[in-house]
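Down below is the structure, laid out as structure tokens.
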Amino acid sequence: MSTLQELQENITAHEQQLVTARQKLKDAEKAVEVDPDDVNKSTLQSRRAAVSTLETKLGELKRQLADLVAAQKLATKPVDPTGLEPDDHLKEKSSLRYGNVLDVNSIDLEEPSGQTADWKAIGAYILGFAIPIILKALYMLSTRGRQTVKDNKGTRIRFKDDSSFEEVNGIRKPKHLYVSMPTAQSTMKAEEITPGRFRTIACGLFPAQVKARNIISPVMGVIGFGFFVKDWMDRIEEFLAAECPFLPKPKVASEAFMSTNKMYFLNRQRQVNESKVQDIIDLIDHAETESATLFTEIATPHSVWVFACAPDRCPPTALYVAGVPELGAFFSILQDMRNTIMASKSVGTAEEKLKKKSAFYQSYLRRTQSMGIQLDQKIIILYMLSWGKEAVNHFHLGDDMDPELRQLAQSLIDTKVKEISNQEPLKL
């Protein structure tokens, strides 16, 4: 740790730099007022950034100085024979040792938590871009998502494409698409776009384009999404025409429609219409005037594609279509089922196997319901009864080798290992 004198010298030096930087900022502001060209504007931005950086650094140094002074005061105090810290409220020492001091200075309580994203602002921002850059960014954050997040964690990245530009004084300038790649400790602003929020809004606004380009997240690929959507219209129409176990059977054959899943969905649509939120209605209205490909009922060729890139909640543009939020919940249960199967067949202790299980459904449910709508569990049951068995049979379980071929190869491995060593052969 720096000594008291070093910190004081550092603070003095930064204060001098800050005075100079503020003077340069004033000069830059005057220059922009006189001649507002790109060079002067760029200089002004860099001057502002320099002042902001110096102010942040100076504040940090002053906090360090205060901490150091406080630590020195504590060090000079006689050690309490009970082992208690001077400001601990306990009268007797706890059985737990003292741990880390967590500095919460950087946390801003005015900022909302992740569940309260401003979808209206996020949607308006995304709709201001050309479709090619949105789809390319979606590809990078879904199909190549794991690598993109790993390479850029803790930063705010910018996507750039020739299709996205703005003209300033007749000059074309790139229009960057900003996405924040948070760490577990990051606090996100309501209008800030994270990979999860981006996948949610992009899939919700442009499902037809996602379908046309067949952009599928690996997380959805392994639960057989590609197979599931292949004959989607036949599948959903057959499902809607089927008899619903949650409706009373009609007394006369002419009223058979009254007991179908279609009728249950019509009743559900009436319930959903009563729980609409104004911000999301405004977003849908704005999207309809732009190039978005929205839909009003689940029996639409591209409706299922809002989940192709595994958004972490139901997209707001599809939230008020009966059966769609529940369809997303069905997919999240399939992800949990596949991970449970993978954990069950893996080698390891019960604790290690439990760690491999997932909670996609709980996360999806919590995030979607925080948008102001309660999921109808009966619809999820209907999906599971109709499609669950078929979906599980099309899971990709990472075991494509024929059992007989595996057994033959394993016997050859066992024989060779025993010939050259006395170690136990591993399983293929």
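Residue 1 is the first one shown; counting continues down the chain.
A Cβ is built for glycine as well, from the same backbone N, Cα and C atoms used for every other residue.
Listed in Swiss-Prot is the mutagenesis experiment Leu102 to Ala, annotated as follows: Loss of homotypic contacts. According to its DSSP assignment, Leu102 (mutagenesis position) is coil. Cβ neighbour count for Leu102 (mutagenesis position): 6 (other Cβ atoms within 10 Å of its Cβ, all protein chains included).
Record note (Swiss-Prot), mutagenesis Val104 to Ala: Loss of homotypic contacts. The unchanged residue is displayed.
Where Swiss-Prot documents Ile107 to Ala as a mutagenesis experiment, the accompanying text is: Loss of homotypic contacts.
Of all Cβ atoms in the protein chains displayed, 17 besides its own lie within 10 Å of the Cβ of Ser386 (mutagenesis position). According to Swiss-Prot, the experimentally introduced change Ser386 to His is described as follows: Complete loss of inhibition of MDA5-directed ISRE or IFN transcriptional responses.
Proximity of Ser46 (variant position) to non-local residues of its own chain (separation of 6 or more, Cβ distance below 8 Å) is seen for none. DSSP classifies Ser46 (variant position) as helix under the three-state reduction. According to Swiss-Prot, the naturally occurring change Ser46 to Asn is described as follows: In strain: CHI-7913.
According to Swiss-Prot, the natural variant Thr148 to Ala carries this note: In strain: CHI-7913. DSSP classifies Thr148 (variant position) as helix under the three-state reduction.
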Within the chain of Thr148 (variant position), which residues six or more apart in sequence place their C-beta under 8 angstroms from its C-beta?
Met140, Leu141, Met181, Pro195
How long is the line from the C-alpha of Ser386 (mutagenesis position) to the C-alpha of Leu102 (mutagenesis position), rounded to the nearest angstrom?
51
